[in-house]
Amino acid sequence: CYLSEDHMLGARENLRLLARMNRLSPHPCLQDRKDFGLPQEMVEGSQLQKDQAISVLHEMLQQCFNLFHIEHSSAAWNTTLLEQLCTGLQQQLEDLDACLGPVMGEKDSDMGRMGPILTVKKYFQDIHVYLKEKEYSDCAWEIIRVEMMRALSSSTTLQKRLRKMGGDLNSL
């Protein structure tokens, strides 16, 4: 399983798209800020084993895709940029699917992998609850856009770490 340079370029492009999706000055939204507790698994990949890292990356990208693919999302963003972001996230997921398949086949019920994944799911569940509580307001979406930039930036850092270790995720 190899994450190509194209995969890494796609990750950077997704960050650029998120930056371009900015519609509001962040100042009026400052009172809506919340610490969602970005999971350390997404930030500090050195504590993860190979199969955990792949699973965490996949789950984070899947949850991010799901977040921007909900009905309320299309009302908040430029449709073209949103579609490009979702397409880019989908491509990254497909790239990781090639890595995830063998890992899942080896230890499908491995609870060591489930802890970090559940942490990522809880993180995104908190984001969905926040959006609902804020009635999917423009400010709430702006807060989430910035949060997703942090999350995707962290995932890109983790992907770079994995790639530097020989470029082959299976050799970690």
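Cβ from N, Cα, C; glycine included.
No substitution from the list is modelled in this structure, which keeps its original residues.
The structure displayed is predicted, hence computed values, not measured ones.
In the three-state DSSP scheme, S25 (variant position) is classed as coil. For S25 (variant position), other Cβ atoms within 10 Å of its Cβ number 9. According to Swiss-Prot, the naturally occurring change S25 to P is described as follows: In IFN-tau3D.
Swiss-Prot documents A76 to S as a naturally occurring variant and attaches the note In IFN-tau3B. Reduced to three states, the DSSP call for A76 (variant position) is helix.
According to Swiss-Prot, the naturally occurring change D126 to G is described as follows: In IFN-tau3E. All protein chains considered, the CB of D126 (variant position) has 14 other CB atoms within 10 Å.
One natural variant named in Swiss-Prot is V129 to A, and its note says In IFN-tau3C. With a 10 A radius on its CB, V129 (variant position) counts 10 other CB atoms from all the protein chains.
Quoting Swiss-Prot on the natural variant V146 to M: In IFN-tau3E. Around the Cβ of V146 (variant position), 16 further Cβ atoms fall within 10 Å across all displayed protein chains.
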> Where does V146 (variant position) sit in DSSP terms: helix, strand, or coil?
Replying inline: helix
